[in-house]
Amino acid sequence: MVDFKLSPSQLEARRHAQAFANTVLTKASAEYSTQKDQLSRFQATRPFYREAVRHGLIKAQVPIPLGGTMESLVHESIILEELFAVEPATSITIVATALGLMPVILCDSPSLQEKFLKPFISGEGEPLASLMHSEPNGTANWLQKGGPGLQTTARKVGNEWVISGEKLWPSNSGGWDYKGADLACVVCRVSDDPSKPQDPNVDPATQIAVLLVTRETIANNKKDAYQILGEPELAGHITTSGPHTRFTEFHVPHENLLCTPGLKAQGLVETAFAMSAALVGAMAIGTARAAFEEALVFAKSDTRGGSKHIIEHQSVADKLIDCKIRLETSRLLVWKAVTTLEDEALEWKVKLEMAMQTKIYTTDVAVECVIDAMKAVGMKSYAKDMSFPRLLNEVMCYPLFDGGNIGLRRRQMQRVMALEDYEPWAATYGSSKVDKSRL
């Protein structure tokens, strides 16, 4: 029998996240909303991130066997929904740190894990991590044979790797002071000559390397080897930092190479982004849930000049019903996806497809949910004294970031479906090929 009842530890994780969101995160807006630019708003959230560390929310991004407190990805999804239902500021910085740690968590080097995860399980300070993958010219087709590939390159020189190139959008990558994150996993294309284009006859996946860069690494380089060129001003998520960064002959010790370059490194990156894809669904649910809850309260307390609360009008109720159904189905899909990702009996392609369809569905319908909540409320929802304008700007980002639904996530799912041995129901029933004879 399928059981959706939360375990005691999952209920406790939800309670803890709710308490933090309601007592700490609710105060964040008053601090960052007066700031005039993206970086200043990001920096204004630093005390709240420090509180997140102190409350164990960063340690909760690391699995228990590696010194953290994360029991499962289901626990993580529950936590994220509660945080994003209240305030994305700091919450998105926590998520970005989790993504930044993911390649290290997934690697098979206990020594690297012990060394680089240590600051994040200490419960002290404000350590930031970042997965530096995205580039100014886009990375949706970074593994397409015959394409230019990643423009951030790395070449081996003696006992070091030398990085050259630019990154744009990786959250947390500049750190609090633009002197770098405490840990950045920089995804590069191996090339002996950065000025030469990628060989069109070579599989790009075989040329990938991940190098671990710390603030100490940056400090040990020449000043112009690491530069922040700018910070995008965003319509929503106005407290996140994902600056435009340039590496110029930037030296990294060979011991900071995460794993053997090539398919193994590419696999770590793909797995990290598959896990984050499912968890973005929880973030989207939190934001859409906030819109639904505000619209529901409004509909049950306001008449809009009539004789009864607007919830009594069928058109309003229908919009709220649609929102509720989308939220419930999205949550179940997220829970199924993260459970599938942790099921060792399933093939990777099955896990990947489940994560992709979760990211696509949940983030797309979250946008619809916020818009329908606004329609239920009416013109009042467009006023800034309500949460809807902010929620709309935030929810619009989810289908676009962490691998855009159109350019990347649907294409990943398409490739899985096109496989000759594709089994559409493997994540639910195990191996179960479609009987073509009856079709």
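Cβ atoms here come from the backbone N, Cα and C positions, even for glycine.
Every position carries its original residue.
Remember, predicted model here, so these are calculated numbers, not experimental data.
There are 24 other Cβ atoms within 10 Å of the Cβ belonging to ASP402 (mutagenesis position). According to Swiss-Prot, the feature FAD binding site maps to 131-134, 139-141, 169-171, ARG304, 313-314, 375-379, 400-404.
SER276 (mutagenesis position) falls within a helical segment according to DSSP. Quoted from Swiss-Prot for the published mutagenesis SER276 to Ala: Decreases catalytic activity about tenfold.
For the recorded site, ASP402 (mutagenesis position), the DSSP three-state label reads coil. As a published mutagenesis entry, ASP402 to Asn appears in Swiss-Prot alongside the note: Almost abolishes enzyme activity towards neutral nitroethane, but retains activity towards anionic nitroethane.
Looking at Swiss-Prot, you'll find the mutagenesis ASP402 to Glu noted as follows: Decreases enzyme activity about twentyfold.
Sequence annotations record features per position, and here Swiss-Prot assigns active site, proton acceptor to ASP402.
Taking Cβ-Cβ distances under 8 Å and a sequence separation of 6 or more, the neighbours of ARG409 (mutagenesis position) in its chain are ALA277, MET356, LYS359, ILE360, GLY403. Listed in Swiss-Prot as a mutagenesis experiment, ARG409 to Lys is described as follows: Reduces catalytic activity.
The recorded positions considered are ASN141, SER276; of these, ASN141 has the fewest other C-beta atoms within 10 angstroms of its C-beta. Least packed by the Cβ count within 10 Å, out of the binding-site residues LEU131, VAL377, LEU400, is LEU400.
Neighbour counts were taken as the number of other C-beta atoms within 10 angstroms of each residue's C-beta; across the binding-site residues SER134, SER171, GLN314, GLY403, the minimum falls on GLN314. In this structure the alpha carbons, written CA, of SER171 (FAD binding site) and ASP402 (mutagenesis position) are 10 Å apart.
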